[in-house]
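A.B. asks: After the structure tokens below, expect a handful of questions from me.
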Amino acid sequence: MMSKIFDLVVIGAGSGGLEAAWNAATLYKKRVAVIDVQMVHGPPFFSALGGTCVNVGCVPKKLMVTGAQYMEHLRESAGFGWEFDRTTLRAEWKKLIAVKDEAVLNINKSYEEMFRDTEGLEFFLGWGSLESKNVVNVRESADPASAVKERLETENILLASGSWPHMPNIPGIEHCISSNEAFYLPEPPRRVLTVGGGFISVEFAGIFNAYKPKDGQVTLCYRGEMILRGFDHTLREELTKQLTANGIQILTKENPAKVELNADGSKSVTFESGKKMDFDLVMMAIGRSPRTKDLQLQNAGVMIKNGGVQVDEYSRTNVSNIYAIGDVTNRVMLTPVAINEAAALVDTVFGTNPRKTDHTRVASAVFSIPPIGTCGLIEEVASKRYEVVAVYLSSFTPLMHNISGSKYKTFVAKIITNHSDGTVLGVHLLGDNAPEIIQGVGICLKLNAKISDFYNTIGVHPTSAEELCSMRTPSYYYVKGEKMEKPSEASL
């Protein structure tokens with residue numbers, strides 16, 4: 001088979017892989033090949049042009065969460081004078097899925113056009129795997145023994161194959177779905193269990209809760225003590241209260257031991273505690289794993305660390321001409337991070353000024369109902385890195401919810417600082433529009449803003465965000481790792 005020659009071969013057409021390919025082809029006039037298994041979203045492989053984010057991640061999920069929020073908006077509108085016949089209201093799940101599918105397909109098509117219209121950029125449909133450090137095979141399937149469709153020779157290889165939902169090895173796992181399949185359910189489940197305490201489980205619990213039938217019940221189980229491990233503890237506690245107030249059943253310290261299929265098609269879940277419950281749908285959302293299995297990395301000697309491709313701060317692997325970005329590296333599994341890593345890598349490889357991605361102070365969100373916005377360190381981490389940490393905390397009922405009837409919807413804002421110089425180390429928000437607010441806050445943290453910069457800024461009134469400009473007095477401190485309400489002057 002005759003080989004095709006490229007300057008760069010990218011395995012994976014996700015956000016990071018496409019950014020790298022586009023930049024290399026347009027900014028540096030390189031000949032670039034991109035390999036992926038599917039061009040448009042949906043089964044059997046789910047991920048297609050645009051990767052997880054576009055097809056079975058951020059984009060469709062945000063659309064579905066937006067749809068789910070209308071349930072509460074309609075209920076709350078009565079407090080503002082709106083009257084309507086509630087008996088005629090019904091949620092059309094099929095329409096939600098249809099418009100979601102159309103939106104995702106439009107993005108898929110835009111990437112198809114990019115390949116068609118960009119000189120030097122070529123797409124190959126199939127499974128990419130390494131034959132050597134300079135040769136990538138495009139195969140018919142994931143099976144390393146499957147037929148080779150194309151043989152690509154290249155000076156540089158970029159691994160951008162992303163991640164995949166992790167499914168636990170328990171009896172009956174074949175009766176469960178992952179988040180991939182959840183985007184294509186023909187109808188909303190009546191009794192659903194989302195397994196896991198991370199953002200995917202929490203977000204889908206909110207979606208299912210809004211669209212469930214009237215006699216439906218959403219249950220979330222998590223093996224730990226509180227959902228959203230690694231996030232600010234105050235936000236975790238308050239979100240748990242609000243999810244419960246919205247009717248979601250949260251079971252902590254519970255983990256499925258086995259799943260059995262009942263005669264009526266429902267699933268019987270036996271938990272490790274011995275508890276047994278029946279559900280119509282069980283969705284596993286216990287994390288994602290770097291997608292390295294089918295890459296045949298051993299053929300080029302590429303090393304793995306903690307399940308992901310091992311890279312340095314410039315996204316270089318241990319093999320001089322092979323690089324990796326995004327989820328497959330198991331660093332920060334966020335789309336904007338992968339895009340930034342891609343742009344930096346292409347400049348490093350083909351440009352004259354090597355640069356790297358700063359993985360600190362990355363703003364992110366959980367699109368739960370209500371949502372979370374977060375950037376920087378949580379107090380438990382900050383207190384171990386800095387001698388004295390000051391924590392500013394505020395919680396309140398937003399103006400609209402004094403009228404909407406949802407007074408339980410507390411907005412929480414927390415600012416964490418290095419007390420010695422006032423530098424803001426972290427900001428954590430829970431409540432309406434928190435993800436939108438945190439983006440601007442992220443810029444502040446990148447500029448090393450101090451708490452005085454926050455409270456010397458005039459806020460926009462009336463908004464929840466203005467609370468960030470009003471917090472002048474610490475609520476409590478950490479001194480050498482110990483939490484204190486009012487430490488002595490000497491200790492500060």
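Note that Cβ sites are derived from N, Cα and C of the backbone, with glycine treated the same way.
According to Swiss-Prot, the protein carries these features:
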BINDING   36-52  FAD binding site
VARIANT   Lys95 to Asn  In strain: Silvio
VARIANT   Glu140 to Ala  In strain: Silvio
VARIANT   Asn156 to His  In strain: Silvio
ACT_SITE  His461  active site, proton acceptor
A.B. asks: How long is the line from the C-alpha of Asp36 (FAD binding site) to the C-alpha of Lys95 (variant position), rounded to the nearest angstrom?
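C.D. replies: Here the two Cα atoms are 29 Å apart.
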A.B. asks: Helix, strand or coil at Lys95 (variant position), per DSSP?
C.D. replies: helix
A.B. asks: Using all protein chains in view, find how many other C-beta atoms are within 10 Å of the C-beta of Asn156 (variant position).
C.D. replies: 23
A.B. asks: Count the other Cβ atoms sitting within 10 Å of the Cβ of Phe45 (FAD binding site), across every protein chain shown.
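C.D. replies: Phe45 (FAD binding site) is surrounded by 15 other Cβ atoms within 10 Å.
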A.B. asks: Highest CB neighbour count within 10 A among the binding-site residues Gly42, Gly51?
C.D. replies: Gly51
A.B. asks: If H, G and I count as helix, E and B as strand, and all else as coil, what does DSSP give for Asn156 (variant position)?
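C.D. replies: Its secondary structure by DSSP: strand.
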A.B. asks: With DSSP assignments reduced to helix, strand and coil, which class does Asp36 (FAD binding site) get?
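C.D. replies: It is in a strand.
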A.B. asks: When you rank Lys95, Glu140, Asn156, His461 by Cα distance to Met39 (FAD binding site), which of the recorded positions ends up on top as the closest?
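C.D. replies: The answer is Glu140.
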A.B. asks: Between the recorded positions Asp36, Glu140, whose Cβ has more other Cβ atoms within 10 Å than any of the rest?
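C.D. replies: Selected residue: Asp36.
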A.B. asks: Neighbour count first, Cβ atoms within 10 Å, every protein chain included; then name which of Met39, Ala48 tops the list of binding-site residues.
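C.D. replies: Result of the Cβ crowding comparison: Ala48.
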A.B. asks: Can you tell me which of the recorded positions Gly42, Ala48, Gly51, Asn156 is spatially closest to Lys95 (variant position)? Compare CA atoms only.
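C.D. replies: Of all the candidates listed, Gly42 is nearest in space.
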